[in-house]
Amino acid sequence: MASEDIAKLAETLAKTQVAGGQLSFKGKSLKLNTAEDAKDVIKEIEDFDSLEALRLEGNTVGVEAARVIAKALEKKSELKRCHWSDMFTGRLRTEIPPALISLGEGLITAGAQLVELDLSDNAFGPDGVQGFEALLKSSACFTLQELKLNNCGMGIGGGKILAAALTECHRKSSAQGKPLALKVFVAGRNRLENDGATALAEAFRVIGTLEEVHMPQNGINHPGITALAQAFAVNPLLRVINLNDNTFTEKGAVAMAETLKTLRQVEVINFGDCLVRSKGAVAIADAIRGGLPKLKELNLSFCEIKRDAALAVAEAMADKAELEKLDLNGNTLGEEGCEQLQEVLEGFNMAKVLASLSDDEDEEEEEEGEEEEEEAEEEEEEDEEEEEEEEEEEEEEPQQRGQGEKSATPSRKILDPNTGEPAPVLSSPPPADVSTFLAFPSPEKLLRLGPKSSVLIAQQTDTSDPEKVVSAFLKVSSVFKDEATVRMAVQDAVDALMQKAFNSSSFNSNTFLTRLLVHMGLLKSEDKVKAIANLYGPLMALNHMVQQDYFPKALAPLLLAFVTKPNSALESCSFARHSLLQTLYKV
């Protein structure tokens with residue numbers, strides 16, 4: 001490190017915050033690669049008496065630097081809180097596990113008794129969980145109360161490793177007469193899916209002391225939701241349940257409602273964008289009506305809830321004296337339904353708790369496709385049953401053919417809206433309209449476009465116009481989820497759209513990328529374009545796109561330059577950003 005760099009580092013460290021047993025290097029943007037780089041940080045740690053909290057967020061720590069920092073921590077037995085989120089920016093994923101192992105060993109050697117461990121926004125993936133697995137199983141974590149692992153990309157494998165480590169920690173600590181009493185668990189945006197969530201649910205059942213669980217955006221469907229619900233039932237101290245942007249459907253919502261009936265301490269419920277639908281909302285309303293006396297906030301926004309179900313939810317709030325917010329935005333109440341909802345709450349003197357209904361869909365518009373929606377709901381509920389019976393059907397089919405019968409597409413009956421008579425239809429719901437999807441994109445609508453969705457979207461888009469291609473790309477990528485079926489549908493649509501565009505001689509690739517950066521808020525523009533709010537989907541779609549043969553490699557340096565620049569919107573999607581950066585470095 002050059003002498004001027006050392007002087008700059010020393011100046012930065014001089015501004016280090018020290019308060020109440022806490023040593024903070026938060027947001028200093030320190031690049032600690034070698035032992036020499038970390039020399040002054042180590043001195044600060046060594047000279048700090050009674051160190052209880054160490055903040056390393058917003059810096060980047062390499063393997064060698066982590067090793068010497070860990071050595072300094074070996075003498076800090078009073079350390080209780082490790083705020084170590086976002087401290088591996090720009091590191092290869094292979095660097096992170098050994099760095100975490102070293103830091104963990106330092107804490108174990110010190111005999112620390114941790115209360116809080118925050119490793120959020122470190123894109124370490126499943127392998128990274130192995131980096132702190134030994135720490136979680138050690139006596140240093142027998143006293144752990146808060147574990148925060150938001151946006152780490154753990155995946156199913158990482159979720160299982162984490163669950164096993166927590167279970168082992170509880171077993172070992174119980175043997176010493178002081179069972180692990182974890183209170184706060186945060187693991188949003190980790191691609192846990194059903195298997196990862198189910199494994200963690202088993203650990204939660206063993207622990208039984210949880211007060212807050214935050215697991216939004218994990219691609220969890222009703223089997224995983226049901227497992228979590230059963231685990232929550234044996235955690236009677238739960239106050240906050242945040243499962244935003246997973247997929248409950250009616251089955252998951254009903255299971256969760258049964259658990260809510262048994263809990264008395266719940267204050268905050270966030271099931272927004274969870275597709276609980278009307279029947280699920282009614283079940284939750286019934287659970288709330290009979291309990292949850294301390295409820296302060298309920299979020300059921302964007303859940304495809306209709307008017308009557310929404311009114312049932314509102315009516316369940318009658319005796320909730322502590323209620324501060326009820327969010328039913330983005331459902332299908334219609335103008336009249338919104339007015340009725342407000343009237344119900346006004347009758348309870350609770351009008352002020354109702355969140356905005358600005359994104360509500362008109363009920364009349366919804367009724368036009370009501371039969372199609374109901375059919376889709378029935379189909380989704382039958383999916384699991386069909387999967388379970390698939391093997392039996394495959395065994396029966398050869399026998400039927402042997403009897404001279406032709407294989408046919410399974411059909412079922414629904415009522416004809418005009419005659420009221422049963423009308424045979426294919427078991428799959430009618431495909432959604434491409435223009436409807438592009439106007440109001442959602443994962444469900446994309447899947448309902450069917451196997452030709454990618455071709456249809458590409459055909460619908462004028463690929464000679466970069467602005468229109470940007471618009472289509474952002475709408476498709478906005479519905480990206482880590483759930484396998486949605487992820488593949490998004491990637492296929494992106495491939496069809498962008499291959500058609502980039503292969504066109506009239507398409508201006510540079511203009512496309514420039515306009516894309518503008519719409520993502522990464523490049524300023526004179527036309528004052530409103531940047532999209534969430535970059536996770538577009539970043540994940542870009543990560544896929546830049547690896548394809550059709551992508552002009554000459555665009556990679558420009559994209560890399562803008563994704564590398566500091567940006568608050570990018571920082572909130574650190575896993576997706578880190579993954580894209582790793583890919584771009586290889587292009």
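Keep in mind that glycine also has a Cβ here, set from the backbone N, Cα and C atoms.
Just so you know, the substitutions we noted aren't modelled in this structure.
In the shown protein chains, 20 other C-beta atoms lie within 10 A of the C-beta of R91 (mutagenesis position). According to DSSP, R91 (mutagenesis position) is assigned to coil rather than to any helix or strand. According to Swiss-Prot, the experimentally introduced change R91 to A is described as follows: Abolishes RAN GTPase activation.
For S356 (mutagenesis position), the same-chain residues 6+ apart in sequence whose C-beta sits under 8 angstroms from its C-beta are N329. In Swiss-Prot, a published mutagenesis experiment is listed as S356 to A, annotated No effect on phosphorylation.
Around the Cβ of S358 (mutagenesis position), the number of neighbouring Cβ atoms within 10 Å comes to 8. One mutagenesis experiment catalogued in Swiss-Prot, S358 to A, is accompanied by this note: Strongly decreased phosphorylation. No effect on sumoylation.
In this structure, K524 (mutagenesis position) belongs to neither helix nor strand by DSSP; it is coil. For K524 (mutagenesis position), applying a Cβ distance below 8 Å and a minimum sequence separation of six or more within one chain yields V518. Quoted from Swiss-Prot, the note on the mutagenesis of K524 to R is: Loss of cross-link to SUMO1. Abolishes association with nuclear pores during interphase, and with mitotic spindles during mitosis.
The two recorded residues R91 (mutagenesis position) and S358 (mutagenesis position) have their Cα atoms spaced 42 Å from each other.
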